[in-house]
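So that we are looking at the same thing, I have put the structure below in structure tokens.
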Amino acid sequence: MASGQFVNKLQEEVICPICLDILQKPVTIDCGHNFCLKCITQIGETSCGFFKCPLCKTSVRKNAIRFNSLLRNLVEKIQALQASEVQSKRKEATCPRHQEMFHYFCEDDGKFLCFVCRESKDHKSHNVSLIEEAAQNYQGQIQEQIQVLQQKEKETVQVKAQGVHRVDVFTDQVEHEKQRILTEFELLHQVLEEEKNFLLSRIYWLGHEGTEAGKHYVASTEPQLNDLKKLVDSLKTKQNMPPRQLLEDIKVVLCRSEEFQFLNPTPVPLELEKKLSEAKSRHDSITGSLKKFKDQLQADRKKDENRFFKSMNKNDMKSWGLLQKNNHKMNKTSEPGSSSAGGRTTSGPPNHHSSAPSHSLFRASSAGKVTFPVCLLASYDEISGQGASSQDTKTFDVALSEELHAALSEWLTAIRAWFCEVPSS
């Protein structure tokens, strides 16, 4: 097949552009084009000394026609190749055993047969038909198979489209559930963060107000102690005086000493005591609720994990482990409080507790949510690190429920860690 195509390509190069047949006695004229000697001679018969090339229309000399031996040899080689090709094809269509042309096809053996083979005992009882008839029969079978396969192709395309649709529906559901989980846990994280900020801000406010009350208490009692000390000093001085001087104004001094009374103000206002008691009660309630919720969530998660991993094979577990590892690395830098590009960490709102109104902390909105001024949105870490005195911090540490603080912090940490395990979009 390949050699036949090669011969045909070569034959195209030795075609006379006048007679459109293989060059016979090829000659070349001045412009370089090749023609049959007979064809180009007929063109030049009507002219005197010059004639125009049939291809490029260039004027060439009539007596400049010259034989092209190389082209003649090429034509001979091509003709020899063509003869060999024809002989090869003829040989292929000839029975190698009897040297006769093939005319029949044996259905039983799938072989071509000549007249002699057809009558031989090897094929006489077989289903034998003419080559053209057998080919026509198989053409029909081929056409039937084409139609069957085309119908299967059509059905396969439909099945594939349905499968792709199911995959799309599945991935859409997965994405929806992922966004649902992220949204719900983000809301939970926000609620816990707001609750934590409020509780810490309230307890710090109580500590701050208690410290201010202590300062007021000291400011009220210190002058009285100074007055008492002066009275004692004056009596001691009188006691060491001579009799005459001792008796001078003695009644006034004694009367003043007897009339002295220590005015003891309330160290901590009852309103602050009440608010602290309410805060502690709220802290106990939250701690208990969080513990119950945490225990239930952990128990349910354990059951869910067991169901999820039970049907996984080794490859599934491997892909799961890689996914967890990659997601953890990807999301670690996006956790709240992680380092930014400049090496600084994200902090909460600044602490401006000195300008906080005394009772605006406990206003309630129409939606039932507790509202509080931005100046009180300070975390414990911010309070202890932004200019609070040692007395302020000590009072705050005593008032704050360590159990509540630990519970809230544990939940916020757990939620952030959970975010790192959820694949991102």
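Cβ from N, Cα, C; glycine included.
In this structure the noted substitutions are not present, so the sites keep their original residues.
Summarising the annotation, Swiss-Prot assigns Zn(2+) binding site to Cys95, His98, Cys117, His123. Looking at Swiss-Prot, you'll find the mutagenesis Cys16 to Ala noted as follows: Abolished E3 ubiquitin-protein ligase activity and ability to ubiquitinate NLRP3; when associated with A-31. Mutagenesis annotation in Swiss-Prot: Cys31 to Ala, described as Abolished E3 ubiquitin-protein ligase activity and ability to ubiquitinate NLRP3; when associated with A-16; the structure shown retains the original residue.
I'm curious about the neighbourhood of these features; can you describe it?
Following the DSSP three-state reduction, the secondary structure of His98 (Zn(2+) binding site) is coil.
Around the Cβ of Cys16 (mutagenesis position), the same chain contributes Ile22, Leu23, Gln24, Pro26, Asn34, Phe35, Cys36, Cys39, each under 8 angstroms and 6 or more positions distant in sequence.
A simple way to gauge crowding: the CB of Cys31 (mutagenesis position) has 14 other CB atoms within 10 angstroms, across all the protein chains here.
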Through the lens of DSSP with three states only, how would you label Cys31 (mutagenesis position)?
coil
Long-range neighbours only, meaning 6 or more apart in sequence with Cβ under 8 Å: which ones does His98 (Zn(2+) binding site) have?
Cys114, Phe115, Val116, Cys117
Sort out for me which one of Cys95, Cys117 has the most neighbouring CB atoms within 10 A, since those are the binding-site residues we care about.
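Result for the most crowded candidate: Cys117.
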Please report the distance from the Cα of Cys95 (Zn(2+) binding site) to the Cα of Cys31 (mutagenesis position), rounded to the nearest angstrom.
52
